[in-house]
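Listed in Swiss-Prot is the natural variant His11 to Pro, annotated as follows: In strain: cv. Ehimehadaka No.1. The natural variant Lys117 to Arg is recorded by Swiss-Prot, whose note states: In strain: cv. Igri. Record note (Swiss-Prot) on the natural variant Gln174 to Arg: In strain: cv. Ehimehadaka No.1 and cv. Igri. Residues or ranges marked as domain 'Fe2OG dioxygenase' in Swiss-Prot (evidence: sequence analysis): 184-284. Annotation comment: Swiss-Prot describes His209, Asp211, His265 as Fe cation binding site. Where Swiss-Prot documents Lys261 to Arg as a natural variant, the accompanying text is: In strain: cv. Igri. Record note (Swiss-Prot), natural variant Ala272 to Val: In strain: cv. Igri. The unchanged residue is displayed. The 2-oxoglutarate binding site annotation in Swiss-Prot covers Arg275.
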Amino acid sequence: MENILHATPAHVSLPESFVFASDKVPPATKAVVSLPIIDLSCGRDEVRRSILEAGKELGFFQVVNHGVSKQVMRDMEGMCEQFFHLPAADKASLYSEERHKPNRLFSGATYDTGGEKYWRDCLRLACPFPVDDSINEWPDTPKGLRDVIEKFTSQTRDVGKELLRLLCEGMGIQADYFEGDLSGGNVILNINHYPSCPNPDKALGQPPHCDRNLITLLLPGAVNGLEVSYKGDWIKVDPAPNAFVVNFGQQLEVVTNGLLKSIEHRAMTNSALARTSVATFIMPTQECLIGPAKEFLSKENPPCYRTTMFRDFMRIYNVVKLGSSLNLTTNLKNVQKEI
């Protein structure tokens, strides 16, 4: 627990192990960008067209009127804030540096992949459906946390699956293509906490990376910090009220043979305010074979990616070292070559 950032006194200066060279943390453009906002209560034809257009252009978009109630969203945000303010002793049993442990509290302070560490603490939970007895493996404090997590994850999962159906309709493939093993793995919940940082210009909450799953929904919280790679620059994201920020994972890129891209993004820190966000990852099962769908292949458009078992992809992804660009995956095709 001594590595947990939020459990230690506020730092007056940034420890050397967290300092990145300036060329590794290029500043974002000054403009703050509002990602495309898609109202899921609009007509279905309009919604699926908007999702596909936004996905092709930026790989990121926002959804509103998505079906997750404002109360559920506020309850989740409130519970997460309370969790990170609990005394260290109440969280000690959750702390683990074992990456393969499904439910754990960990810190970027223990990651030394590229020589530097990351200014983030994270509570990661595996959420199978139906939840059943798995709920007993989640934290039970603050009181009511388990029920809030179950309700939030169930509703967010439903939104993710509906977005996948809309994408299928927009691309002209079978609407239930992503049902079953492709989206049937445990939903992974990352509750990220970025404490206030004494020198945010030289630190990273998370390095540039692409998500390894199918599709991700982010509850971004009240403090901005997400930045997205776009046309060679980093753009700051200004989330809309009560919206989820959505991005495509690498498995969606593989299935669509590159039609939809998984885009690099990073998390920055703030000198005055702590930031808490909640990422919901829709995952394939570990045994799922994932490759380009035949609907996206032709003589003129051969497969760009191999068909691999998701378990093998995850195994290689977890050991890929950071390159000079700080891209955790370096290149999706290169990761596949190692399998």
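Glycine is treated like the rest: Cβ placed from N, Cα and C.
The DSSP secondary structure for Asp211 (Fe cation binding site) is coil. On the 0 to 100 pLDDT scale, the domain 'Fe2OG dioxygenase' (184-284) averages 95 in this prediction.
The residues of the domain 'Fe2OG dioxygenase' (184-284), classed with DSSP into helix (H, G, I), strand (E, B) and coil, number 9 helix, 43 strand, 49 coil. Cβ-based neighbour count (10 Å, all protein chains) for Lys117 (variant position) stands at 23. Counting Cβ atoms from all protein chains shown, His11 (variant position) has 15 others lying within 10 Å of its own Cβ.
For Asp211 (Fe cation binding site), other Cβ atoms within 10 Å of its Cβ number 23. Note on proximity: of the recorded positions Lys117, Asp211, Arg275, the one nearest Lys261 (variant position) is Asp211, by Cα distance.
Counting in whole angstrom, His11 (variant position) lies 16 from Arg275 (2-oxoglutarate binding site) by their C-alpha atoms. Using CA atoms as reference points, the recorded positions Lys117, His209, Asp211, Ala272, Arg275 were checked against Gln174 (variant position), and the closest is Asp211. In this view, Ala272 (variant position) is surrounded by 8 other Cβ atoms within 10 Å of its Cβ, with every protein chain counted. Comparing CA positions across the binding-site residues His209, His265, Arg275, the one lying closest to Lys117 (variant position) turns out to be His209. Here His265 (Fe cation binding site) comes close to Phe60, Pro208, His209, Cys210, Leu226, Glu227, Val228, Ser229, Asn247: these same-chain residues lie at least six apart in sequence, with C-beta atoms under 8 angstroms from its C-beta.
Across the structure, Ala272 (variant position) and Asp211 (Fe cation binding site) place their CA atoms 28 angstrom apart. Comparing Asp211 (Fe cation binding site) with the residue listed as '2-oxoglutarate binding site', their Cα atoms are 20 Å apart once rounded.
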